[in-house]
Amino acid sequence: MNGKESRGPACSFEFVGESSGLLGPGESRWPFTNGYAFATWIYIESFADTLDASTAAAAIAAASAAKSGKISNAAPANVHTGEGTAHMPRLFSFLTPDNQGIEAYFYAQFLVVESGSGKGSKTSLHFTHAFKPQCWYFIGLEHTCNQGLLGNSDSELRLYIDGSLYETRPFDYPRISKPLSFCCIGSNPPSTTAGLQRRRRQCALFAEMGPVYIFKEPIGPERMTRLATRGGDVLPCFGNGAGLPWLATNDHVRNVAEESSLSDAELGGYIHLLYHPCLLSGRFCPDASLSGAAGDEKTPYSFSAVVFALCYLVFPYFGRPMSLLPLTVSSVHKDNLEPCSRNVPSSLTTYSLAAPIFRMISFAIKHPGNNEELSRTRGPEILATVLGYLLHSLASFDIKHDRVGDEELVAAIVSLCQSQKINHALKVQLFCTLLLDLKIWSVCSYRLQKKLLSSLQDMVFTEATAMRNADAIQVLLDGCRRYFWTIQEKDSVNTFSLDGDARQVGEVNALVDELLVIIELLMGAASPSFAADDLHRLLGFIIESPQPNQVARVLHLMFRLVVQPNAAKAQTFAEAFITSGGIETLLVLIANRVNTMGLETESFQQVKVHGSETVICETGSVTLSSSVNADRISSVSETPFNNNARNNVDDRDRVMVGIIRLIGALISKGHLKFSVGAKSDVMSNLMGSEFRENGGTMFDYKVALLLFALLKAFQAAPNRLMTDNVYTTLLGASVNASSTEDGLNFCDLGHRFEHPQLLLILLRSLPFASKALQNRALQDILFLACTHPEKRSSLTKMEEWPEWILEILISNYEKDAGKQSASPGSAEEEDLIHNFLIIMLEHSMRQKDGWKDIEATIHCAEWLTFVGGSSTGEKRIRREESLPIFKRRLLGGLLDFAASELQAQTQVIAAASAGFAAESLTPKDAKAGVENAALLSVFLVENTVVILMLVEDHLRLQSKQNCAASAVDVSPSPLSLVYPPNYRSHTLPTVGESSEVSSSCASVSSDSGGVHLDILASMADASGQISTAVMERLAAAAAAEPYESVSCAFVSYGSCTRDLADAWKYRSRLWYGVGLPSKTSCFGGGGSGWDSWKHALQKDAQGNWIELPLVKKSVSMLQALLLDESGLGGGLGIGGGSGTGMGGMSGLYQLLDSDQPFLCMLRMVLLSLREEDHGEDSLLMKNLSSEDGITGGLQCPLGNSASVDISSQLSMRQSPSALLWSVLSPVLNMPISDSKRQRVLVTTCVLYSEVWNAVSKDKRPLRKQYLEAILPPFVAILRRWRPLLAGIHELSTGDGVNPLVVDTRALAADALPIEAALSMISPEWAAAFASPPSAMALAMIAAGAAGWEAPAHPAPPAPPPLRRDSSLLERKSTKLQTFSSFQKPLEAPNDDTPGRARDKAAANIDSHLLIQPLTRLTGVFWKLDSMESSSRMRQCLRRNYSGTGHLETTRNYGDQTYLMNNHDSPVLAVEAISKEIMYEDDEHGDADDLEIEGNVGERKGENEERRSGSLEDAITLSTGINDHRPLSEQNMVQNSTEVKDLSELKERIVLEISSTMVRPLGVVKGTFQITTRRINFIVDIREDQHLDEKSDGSKSRDEERDRSWLMSSLHQIYSRRYLLKKSALELFMVDRSNFFFDFGNTEGRRNACRAIVQARPPHLKNIYSATQPEQVSRRTQLMERWARWEISNFEYLMQLNTLAGRSYNDITQYPIFPWILCDYVSEILDLSNPSNYRDLSKVPIGALNPERLKKFQEKHSSFEDPVIPKFHYGSHYSSAGAVLHYLARVEPFTTLSIQLQGRKFDRADQIFSDIAATWKGVLQDMNNVKELNTTDPNTHMVSSFSNPTTSETEPDSDMNIVSTPSNATTNQIDTESSEAANYENSNSSIKTSKNTSKITKLTPTSKRSLTSSKDNAAQKSSTKPKLLSKAEIIKVDVYSYIMSL
């Protein structure tokens, strides 16, 4: 079937030599005047059987010579002149009677064309193509003749072979004018015309020839190509063969026929003769040309011998290719003829024939007939069945071998599919059934499956269209999931375990890799239009597939598509990924990895076989056959290639790696970016309003959500998700590394932190990761940050710096809580973190204002320790304890750096000075050069001084906390922003504490202690009375400056903290003459002694002061700053010393010559000297170089080897007293000026306080060395500044004694230091340095120091929602902006409240109440109060001072405005007063009084005006204290029995969640916070939304402020719906206020309710902890109590409304009461008549009227809409409009109703005005099915019900009037046997009971006004209505309610 003969036409003419040929008719004229064309298909058996070698050589030479033009045209014909030597089989001959014409013949495999004209001349042309025998050729000859204008012609001869133009040669066309007499094809000319070869033997043709086309003119290359392409089997569609091709049944043949018909239409005019073999009949073949079919006079060709047509391809008609398939099947089932395997040898034999048979079929189907037959007989399905049988049978019989290892079968199948060229649909079907169906091949060996997939990869380049049409991507993905699984699924086929063997995981993964390569090639070869669909398939696959190996590889495939070199395609795939839901898919994958990663091991187990292989077995069947596996391993087919594939086992983190790589690629390519700006902290504003405020799109939100989900996934499962591979990938994506497979090359300088979003995820995840990973990450990031300044800058400029690294440090310390020792590696990690921070901050130390970075680092640590995190208990304590430890080590490291750097800068500046001096510059230029060189030193010194102040801040704070450590914290609250210095402001002495310590502690924190009784007794006269002058002095002494205001100016830390407080109180009173000792008693100092001092210090494990290493480092830094190597003082050029080489640095001099830096350095030096003196040898400087090992870190020493070396160098300098002299040198050397008085006065006060506390109370020097060090400079200052200080008269005591005026031994030149110190211990000296001038100067300096320590806190910013790891507090935001802020104290806060405003507040209210009834008789407005009674009645109205008549809503608004403008009323003054009171009134909220017991409606004073508000605001108004803390924190009184355990007082945050407070007039968004003691609602000011700027007339302040409720105030909880979602809770308090909160979803509501219940509110009854209405109703026995008449009808209905979810707070679901009565027409209403009651069994209300109900049913049945479902009622029985219809007359519903009606009341039906008419409308109107809604059923009891004038709808109507039914006017209601209406919950039926009581009748009136007259409104508002008795309420409550409306 694959022979050469089969490639030609199916039918052909056979020429068998001289006895055969075609003889054609002649023509009366020469038909080829313009040229000719000849075309045919020919198969030549032999060219020259007798041709010798010489003849062949001559022919080849002749052809070559003819091509080169070196031989004449006649030469080829004269090659041989011998007789019978030339064999030239003719192709055709066209001759005239005189032998003129054209001939073509073969000469030794070359085609020769000869032409002859008159006079015997002839020419010939040899073509160079060598034809081969026994091969089919399409030969076309075309001779053109183009006649010129002048008779010249341009002729050429063309040769076509197989449709292509092979050769074109110039050849003159003969001019022939004679008729055509002889036409011969394949035979000799007749004897009468021997032709052009007369001298040679006539040679016939031995060949087969297809159809013969003779054209009478050239047809051109294009037509010749089409003629060759359609083949020789096509019969033209004209002549006798017309219509035959249309018998085709497949598309291919039909398309070919259509194309052929078009070609025939073009060729029909050119053709001269056409004879087709299929038309042969006997010895004659008719002419099939157009002229022959038309009946032209032509004689058909006749054969000179028997000629017959042959058909070589007999398959389409005799056996078909499918007949070979039975040879591949050994046996079949007899019942269904399905193949089966019974005999192994026969099966193997038939299998060996499979590949050759498939190849034979591939050749056979090339023929159109076979192709059509294969389609008709469903060949692809049959082939697939046979192939599956072959593979399964062989696999079942060949277990011990490599299953199916014959790759020839794969090649045969591939050849079969590729051989199909003419029928594309059949090819697609073959691909689907044979190649793409992995089920057939799944039983094969790994090698054979890989061969198949590799073949498919190669076929993508040639068969992409067929594979695309076969939907190869989806088919392969489905097969991948079903057959290449690692986790068993329901739909997966376990074909790998037919023999019980296990699969190799590596082989499965390798096959998946090969399969995805096919998909990648298909996607790359497709047009961009297919990208979206292909990616959608991939995304759907990874969403649904639980196979982690497949998901990871598909993600890697997407990554390769996005980062491919072709930028256009990469862009297309990236955009398609995003638009096809790629971001959402990644979100799902992240969530799945968090939830299911730990469950993967439950589905399969990995078993090591022989120590090297990993296989997969189903759970519960892990047993492996050792023999089978041994055979598999030792099999010959198991090559090293298989072994390498088995090592292709995934890590468990490959999915996360794929996600991160894909996200990183999309970010790096610019596809995932924010349009709202480059913010690194994208997660902090994720769920907030940042995106909306900054114009963010939904795409920005999705990108941020993706990054947020990735972060939360790492935090939720760090050990499983944050692995080494994931970390490397994430860090590589952050720096945009090209590849991270082999790790990151940190030496590559091209790495930059280009993607801060990904870096932020990594940094925020590190606190949750393992310590090993933390160490690695810190080292890597530090290395990257240090390799380039840009990296360091980008890292430090992140908003999260340094929060993430501090959180690592603090969280690790927190995790070690409760452990005996630190975790392994904690010390190393802590060292690494501190080194990281110090290296980063060292760079800031060299920059201007670099101290801001240090300050921000410390503030961040403070925020993290006290606010950050969510830990409680011991872990929270550990977290707070880490702050001082961190500060010590950080500040100590920076001080070490500063000391060493200052030394280095000294040498730099000195070298620069020497260089400028050597250049002989002018002094001015040299000075400028030195200052420029010293600029870095200026920045360094500035930052160093700030560090010193931070150290002092730390020491002062720790001292205060240590002093208060033994006290009890009464009520700490997380809502307080005050951390330093009043962290524990409320202190009480603990049990067992000494009175001395207790009093000292109390004196530190407060100055409220009075004068001792002994002092008062000493100041009394003989009669025991205290004179007025003495009392004035006592009062003045009590008003002296408290210690808190001056403490920061002293050295108020260390061992003398308590002594300083006591001394100041005592000495400040001495100046007023209070507490003067008697003359006989000894006047001593303030030192409390060594025991007290040691007790005041916080000790480490070795018993040393824990702050001592930090003090030592501060001293070392000051020595490097102020002293030179010789130890001489006078740094900065002061005092003659060179200092650190800073001569000429005026900037540094001015820097340090300011109050705050100077005094800070002085206090630190004094501290070091004081703590050095322990009554023995010096402790501070003795072992400075070797005693640096005191614990200063969390788990490791504070110092390191570098600091020890620095300390060793600095210890060579002189004693610390030299440092004190250097610090005080500016004061000693500066000119005496009054401008420096404050600094000098503060310096002397500080020095004297140290002298005072170094002397004991019995006047003994306790610290002699300290006194010897500080007295000389102290005395020197006093001597120098004595003239100025003596001029301060206020320094004198009450007796007029100024110690600086008189001569004293203390200032004597020969006085020893101890002697001088003891001389200063006197009342005069003590009082002088605590006098008012001294106190004022100290207070100003202390304000500056305290301002640095504890700046004023602004209002806390709104917290970012949905961030559980943060609280409502944000970091300390007030920072010093410039260094100059140290040089002046902070300004005191302004108190805008006048001094007497507190007293005037109440007076304004009372005077307003008195004046108002006299001056404002009109325009009184009211609004409904939210206070409820015990039965939930809202029966109180309160004045609405900001109310309005809403005149703008009326039609005659212009006229009323004119009248109002011309109305003279003396109310202007009152309006001003009311405006002032308005603020006071509206400051109050809904929770008026926190009464828990009693009726809130009953008040003692009936004339007392109720003002809405809260006690917090009342206290604020009356006291003028601007404290934003809740009332519970300011003035909370607790029962002493409740304070049982101090740990219970520790308040912590339990839950924070975004929520919305729903109010009738507005919706306020904020954060709902639950702590262990409170429920807080913090308003988000930016999100605050109100329905109107004026709620009921004004903007209510209580809607905007934060709220806080104690847990003890909670009484009930109910679940609610809001906006048709079950997402809300309503809280009912013990004070009968209620609040409605919406949490957005059911989960949020559930979490909030659970958190509240778990907090165990004491007054929350157990029955209300369950929020299901049925449970609450059953537990409370609501219906039973109503049936027993224990509760009224109203209370029962309100309880039902409450349980049903109706609330006063939501206007869309307001409480409703049903209509009860149905008779509103009768004059007398008989309550005993059942017909007067509504039938409550017919619900809803639309079913009451049968006629209307029938209309509703007809409407329902006839309604047809494709979108809207059928419905009965077009409105709801209780909507917002229906509620406001009834309640529009009372605020705040008036305002709401106006807003709903578009601010116009212009229709009469907009407001409820007639009871009877309303009932009629409810009963008959098709659009009215309203039930009754009410503000409160007992509102009729309040006389002033509504506003005087609301609006007017009609000129003659009054909207304040409501018409009542006529039976309401009767004087008597006979109720002898009347029955009261009661409701039963079960069937809503009415039951009656006898009533024997009489009821007073109402006053008759036709219409009853619901509002009182304007004249007596105020009087009636204070009148309490008469209440009915209990029995009367039970009987007629419902009726009274209906009648009152």
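Keep in mind that glycine also has a Cβ here, set from the backbone N, Cα and C atoms.
Residues or ranges marked as domain 'BEACH-type PH' in Swiss-Prot (evidence: sequence analysis): 1544-1653.
Cβ neighbours of ARG1616 (mutagenesis position) (same chain, under 8 Å, six or more residues apart in sequence): ALA1624, LEU1625, GLU1626, PHE1636, ASP1638, GLY1701, SER1703, ASP1706. Annotation of the published mutagenesis ARG1616 to Glu in Swiss-Prot: Loss of interaction with GFS12; the original residue is retained in the structure shown.
Around the Cβ of GLU1626 (mutagenesis position), a 10 Å sphere holds 23 further Cβ atoms from the protein chains shown. Looking at Swiss-Prot, the entry for mutagenesis of GLU1626 to Arg says: Loss of interaction with GFS12.
Summarising model confidence by region, the domain 'BEACH' (1667-1941) averages a pLDDT of 65. Annotation source Swiss-Prot lists domain 'BEACH' at 1667-1941, citing sequence analysis.
Under its mutagenesis annotations, Swiss-Prot gives ASN1705 to Ala the following note: No effec on interaction with GFS12. Look at ASN1705 (mutagenesis position): DSSP puts it in coil. All protein chains considered, the CB of ASN1705 (mutagenesis position) has 20 other CB atoms within 10 Å.
The annotation that Swiss-Prot gives for the mutagenesis experiment GLN1709 to Ala reads: No effec on interaction with GFS12. Contacts of GLN1709 (mutagenesis position) defined by a Cβ separation under 8 A and a same-chain sequence distance of 6+ are given as ARG1617, GLY1701, ARG1702, SER1703, SER1774, in order along the sequence.
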